[in-house]
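Structure first, commentary second.
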Amino acid sequence: MDLGDNELTLTPIPGKSGKAYMGSYPDGKRIFVKMNTSPILPGLAREQIAPQLLWSRRLADGRDMCAQEWLTGKILTPYDMNRKQIVNILTRLHRSRPLMTQLSRLGYAMETPVDLLQSWQETAPDALRKNHFISEVMADLRQTIPGFREDHATIVHGDVRHSNWIETDSGLIYLVDWDSVRLTDRMFDVAHMLCHYISEHQWKEWLTYYGYKYNQTVLSKLYWYGQLSYLSQISKYYMNQDLENVNREIHGLRHFRDKYGKRR
């Protein structure tokens, strides 16, 4: 894909829904290019949460194109996800009033737990919504809606799986792919982290370091949002036709419910 602009050539990056590219110039310089990404990228870069934004422009076909610095490093693995740097980045994100204000001005609405369930129901593929096990999970979630205070809502990333974290060769860690950003309870991100990557015996330390109290109220909310995080991943993998990870997430959700369901 050649834009004919400053001789920038775009090469699609596999696995990014056709919206991400490696941009290259004749002199060998490389950049990361994303189509129709979140307009809050400059703010995220200022907070050192996301890579630096180099430029953005509107294409003739109406799409927005943003360029970020090309990072030399690696994508984190599940075994990397217990680092304190990651907790610090999430804390910085969730406590950022400027980013939350910017999202509000862009028209993002506050989402309650009920809204989150409704959003999943409206966007999930029919095959998932009709699945007996998933229908059972959704019914349980509707019966156990956690408390929610709008004045405690924060900006959340919405998809903190390990493949959305990048560590540079210099040791900096960035959170990328902001297509799922929303305004809701910070537990949306926290529960995904804990139920997918952090051993139960480390939950108290992790939550305390983040800033939570470790009590039954928090654990009940963790159980609710943890299930929602599995449903979210199942839906995303299914829509990308990644059935191996769909099955892995369903297995994880079954195990999570079997292990923690009686402790609510």
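Cβ from N, Cα, C; glycine included.
Taken from Swiss-Prot, the feature active site, proton acceptor applies to Asp159, supported by similarity to another entry. Other C-beta atoms found within 10 angstroms of the C-beta of Asp159 (mutagenesis position) number 20, with every protein chain shown included.
Counting every protein chain shown, the Cβ of Phe32 (ATP binding site) has 19 other Cβ atoms within 10 Å. Phe32 (ATP binding site) carries a strand DSSP state (E or B). Among the features that Swiss-Prot reports, ATP binding site is placed at Phe32, Trp70, Gly73, with the record citing similarity to another entry.
According to Swiss-Prot, the experimentally introduced change His157 to Ala is described as follows: Growth defects. Is able to localize to the septum. Taken residue by residue with DSSP, His157 (mutagenesis position) is part of neither helix nor strand, so it is coil. Sequence-distant contacts of His157 (mutagenesis position), defined as residues of its own chain at least six apart whose C-beta falls under 8 angstroms from its C-beta, comprise Leu90, Leu93, Asn164, Leu175, Trp178, Ser180, Val181, Asp189.
According to Swiss-Prot, the mutagenesis experiment Asp159 to Ala carries the annotation: No effect on growth.
One mutagenesis experiment named in Swiss-Prot is Asn164 to Ala, and its note says Growth defects. Taken residue by residue with DSSP, Asn164 (mutagenesis position) is part of a helix.
Mutagenesis annotation in Swiss-Prot: Asp177 to Ala, described as Growth defects. Is able to localize to the septum; the structure shown retains the original residue.
Cβ contacts within 10 Å of Asp189 (mutagenesis position), excluding its own Cβ and spanning all protein chains shown: 23. Per Swiss-Prot, mutagenesis Asp189 to Ala is noted as: No effect on growth.
For the pair Gly73 (ATP binding site) and Asp159 (mutagenesis position), the Cα-Cα distance reads 21 Å. Of the candidate recorded positions, Phe32, Trp70, Asp159, the one lying closest to Asp177 (mutagenesis position) when CA atoms are compared is Asp159.
For Trp70 (ATP binding site), the same-chain residues that are 6 or more apart in sequence and have a Cβ closer than 8 Å to its Cβ are Met22, Gly23, Arg30, Ile31, Phe32.
The most crowded of the recorded positions listed here (Gly73, Asn164, Asp177) is Asp177, judged by how many other CB atoms sit within 10 Å of its own CB.
Counted over all residue pairs in Phe32, Trp70, Gly73, the record's binders of ATP, the longest Cα to Cα distance measures 13 angstrom.
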